[in-house]
Amino acid sequence: MSILDIHDVSVWYERDNVILEQVDLHLEKGAVYGLLGVNGAGKTTLINTLTGVNRNFSGRFTLCGIEAEAGMPQKTSDQLKTHRYFAADYPLLFTEITAKDYVSFVHSLYQKDFSEQQFASLAEAFHFSKYINRRISELSLGNRQKVVLMTGLLLRAPLFILDEPLVGLDVESIEVFYQKMREYCEAGGTILFSSHLLDVVQRFCDYAAILHNKQIQKVIPIGEETDLRREFFEVIGHE
């Protein structure tokens with residue numbers, strides 16, 4: 001079952017500077033997709049379009065049956081927001097509230113109940129328990145990233161989008177995140193994250209979508225025998 005369908009999407013910042021051109025991509029429910037591309041390929045631009053940050057686009061995409069296109073009504077935009085959650089590489093958070101209050105606040109925006117018990121359990125897994133009542137302004141970059149990731153894992157939006165999600169995380173936290181990410185997908189969620197780390201995508205993703213020359217050139221199912229490095233450099237033409 002498809003959770004996200006991107007059809008013929010072109011994106012620009014100025015009309016004479018097209019970043020993406022006629023992009024097509026389909027994400028299935030319950031899978032992890034890695035979005036790969038060299039620096040400047042347009043990974044963040046595509047994510048910003050899917051999350052509503054950038055509205056200079058043509059074509060359309062459909063998320064959970066809700067069709068999005070340029071100039072869509074505010075009601076449609078609001079509906080889309082409740083079906084996705086976005087974690088940026090350098091999160092912008094309300095710094096003068098506590099981590100727990102932030103997670104609770106985001107739940108209220110999504111009109112979902114906040115479970116202190118589930119939050120406490122997840123915080124323990126991330127070795128974050130002693131920070132839950134600290135102001136976000138007092139947290140390191142890595143711990144701020146944990147707040148964003150825990151929020152997404154608890155919300156269970158149908159689509160969880162991440163842009164370089166490992167920034168600031170230690171090795172143990174990365175392993176915890178990927179374990180929880182798998183549980184998220186087993187429960188029916190879909191994850192799309194951009195990365196320039198081939199080894200990370202190879203290990204943790206079900207599919208890799210390679211963005212090059214303004215388009216998704218190839219979507220590769222990842223298995224034990226997949227040589228993602230070879231596949232990637234065959235597409236971009238050099239190593």
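Just so you know, glycine gets a Cβ as well, placed from its N, Cα and C.
As annotated by Swiss-Prot, domain 'ABC transporter' applies to 4-238, with the evidence given as sequence analysis. Mean model confidence for the domain 'ABC transporter' (4-238) is a pLDDT of 92.
One natural variant named in Swiss-Prot is Gln22 to His, and its note says In strain: ATCC 6633. Its Cβ taken as reference, Gln22 (variant position) is surrounded by 14 other Cβ atoms within 10 Å in the chains shown.
According to Swiss-Prot, the feature ATP binding site maps to Gly37, Val38, Asn39, Gly40, Ala41, Gly42, Lys43, Thr44. Counted within 10 Å of its Cβ, the other Cβ atoms near Asn39 (ATP binding site) come to 6, all protein chains included. The secondary structure of Asn39 (ATP binding site), as reduced to three states from DSSP, is coil rather than helix or strand.
DSSP assigns Phe57 (variant position) to a strand in the three-state reduction. Within 10 Å of the C-beta atom of Phe57 (variant position) sit 22 other C-beta atoms, taking all shown protein chains into account. Under natural variants, Swiss-Prot gives Phe57 to Tyr with this note: In strain: ATCC 6633.
As a natural variant entry, Arg60 to Gly appears in Swiss-Prot alongside the note: In strain: ATCC 6633. Take the CB of Arg60 (variant position) and look out to 10 A: across all protein chains shown you find 15 other CB atoms.
Other than the site residues Gly37, Val38, Asn39, Gly40, Ala41, Gly42, Lys43, Thr44, same-chain residues with C-beta atoms no more than 8 angstroms from the centre of those residues' C-beta atoms, the ATP site, are Thr45, Leu211. The CA atom of Gly42 (ATP binding site) is located 17 Å away from the CA atom of Arg60 (variant position).
For Gly42 (ATP binding site), the number of other Cβ atoms no farther than 10 Å from its own Cβ, over all displayed protein chains, is 25. Within the same chain, residues at least 6 positions away in sequence whose Cβ sits under 8 Å from that of Ala41 (ATP binding site) are Leu211, His212. If you take the CA of Val38 (ATP binding site) and look 10 A around it, you hit none of the variant positions from Gln22, Phe57, Arg60. Within the set of binding-site residues (Gly37, Gly40), the lowest number of other Cβ atoms found within 10 Å of a Cβ is recorded at Gly40.
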